[in-house]
Each structure stands twice: as C-alpha cells, then as structure tokens.
Amino acid sequence: MMNFNNVFRWHLPFLFLVLLTFRAAAADTLLILGDSLSAGYRMSASAAWPALLNDKWQSKTSVVNASISGDTSQQGLARLPALLKQHQPRWVLVELGGNDGLRGFQPQQTEQTLRQILQDVKAANAEPLLMQIRLPANYGRRYNEAFSAIYPKLAKEFDVPLLPFFMEEVYLKPQWMQDDGIHPNRDAQPFIADWMAKQLQPLVNHDS
C-alpha cells in the first residue's frame with residue numbers, strides 16, 4: 001500500500017497551485033471610484049447601478065462601490081490609497097470629475113488629479129478604467145470642450161480604456177431623471193447596470 005505521506009507530498013504542489021488559482025479567481029474585484037452618479041443619489045446603495053451590476057455578475061467579479069456623493073477628483077484621490085489597500089482590486093473604474101466641473105475648477109487641475117489617480121492605480125498593479133464625463137451645456141462651449149478633452153487625453157497617455165458617459169443615454173429619457181436634472185433616478189438604475197455590463201464585459205472577460 002502506498003504510504004499516505006508520500007501521496008500527500010506528491011499532490012501538495014498540485015493542491016497549492018489549485019489553491020492559488022482559486023484565490024486569484026475569487027480576488028477579482030472591480031472597485032468603482034465615483035461620485036453621486038454611481039453612489040445612488042437619494043436612494044439606497046442597494047438600488048444603485050453598481051449593486052445591480054454586482055447582482056448581475058454574481059460570483060464572476062465582486063463589485064465594490066466606493067463612490068461618494070459630492071466627491072471631487074481630489075477627494076477621490078485622497079481616499080484611493082486606503083481603498084486599494086483594503087480591496088486589492090484587479091480593476092478600478094474612475095468616474096470622477098463631474099463635481100470639479102460643476103464647481104468651476106480649472107480643467108488643468110482636474111486633469112492633474114485624475115492623472116495621479118491613474119498613476120496610483122497602476123502602481124498598485126490594478127487596471128484603471130476611465131469614464132468620460134461631460135458637463136451641462138450651460139457651462140459654456142470653451143469650458144466644456146476643455147473639460148471633456150481631459151478624458152481621451154489621459155486614456156491615450158496611460159493606454160487605458162475610455163468608457164462612454166452613461167448619462168448621455170439616460171438624458172434621452174426624461175422620466176429617468178431626478179428633479180434636479182443632473183442625477184438619474186431609481187428607475188434608471190437597471191438600465192445603467194445593463195449598459196455598463198455591456199461596456200465592461202470585454203474588459204473583464206465576461207459573457208454577460
């Protein structure tokens with residue numbers, strides 16, 4: 001009869017490899033670093049699109065929503081190191097800058113902050129995903145153009161995916177908007193979750 005200890009020693013490297021593979025698969029986390037558009041403004045976090053996306057993906061990828069209503073890019077940057085350490089994400093979706101624009105920050109300032117965010121994400125061996133942000137038309141053409149240009153510039157500079165702004169789809173349905181004309185309401189969240197799943201699917205290697 002084969003000695004049990006010998007069998008265990010023979011299988012130990014294989015078991016160790018299986019364990020590492022399982023842990024790697026279980027560790028795939030998408031961290032969403034955003035503002036009120038992703039935080040679920042005036043609704044419970046469980047009703048917001050990141051939670052619905054997490055439900056949709058089930059165990060394929062864990063979606064951690066670290067979005068806070070009102071956050072500027074600078075505030076997001078300040079929170080990022082602790083989030084990276086705590087969650088050790090594989091991907092970080094950066095949905096920030098809207099509050100910078102609404103407060104009239106200089107586009108160069110927002111650009112530099114977002115650049116630092118992308119640098120920090122890459123330094124943590126995570127993959128940044130950048131979302132295009134656009135401002136209401138009443139902020140003026142010159143400011144809007146300078147602000148909107150930040151995102152493709154940084155996406156090219158860091159060679160990272162640039163996701164379309166999901167609000168451009170939501171704006172087409174007035175019944176999906178809150179009274180402030182800025183934030184999507186609860187009825188819009190399932191659509192956003194499905195739309196984001198389609199955008200993210202080729203980036204995280206999902207079938208749905």
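Note that Cβ sites are derived from N, Cα and C of the backbone, with glycine treated the same way.
Heads up, this one's the original sequence, none of the swaps are in it.
Cβ neighbours of Ser36 (mutagenesis position) (same chain, under 8 Å, six or more residues apart in sequence): Ser67, Ile68, Ser69, Gly70, Asp71, Asn99, His183. While the structure shown retains the original residue, Swiss-Prot records the mutagenesis experiment Ser36 to Ala with this note: Loss of hydrolysis activity.
The active site, nucleophile annotation in Swiss-Prot covers Ser36, and the record cites experimental evidence as its basis.
When secondary structure is read from DSSP and collapsed to three states, Gly70 (mutagenesis position) falls in the coil class. The Cβ of Gly70 (mutagenesis position) has 12 neighbouring Cβ atoms from other residues within 10 Å, across all protein chains displayed. Under mutagenesis, Swiss-Prot gives Gly70 to Ala with this note: Retains weak hydrolysis activity.
The substrate binding site annotation in Swiss-Prot covers Gly70, Asn99.
When Cβ atoms from all protein chains are considered, those within 10 Å of Asp180 (mutagenesis position) total 8, not counting its own. Under mutagenesis, Swiss-Prot gives Asp180 to Ala with this note: Retains weak hydrolysis activity.
Secondary structure at Asp180 (mutagenesis position), taken from DSSP and collapsed to helix, strand or coil, is coil. Among the features that Swiss-Prot reports, active site is placed at Asp180 (among others), with the record citing experimental evidence.
For His183 to Ala, Swiss-Prot lists a mutagenesis experiment annotated as follows: Loss of hydrolysis activity.
Taken from Swiss-Prot, the feature active site covers His183 (among others).
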Asn99 (substrate binding site): tally of other CB atoms within 10 A of its CB: 21
All-chain count of other Cβ atoms within 10 Å of His183 (mutagenesis position): 20
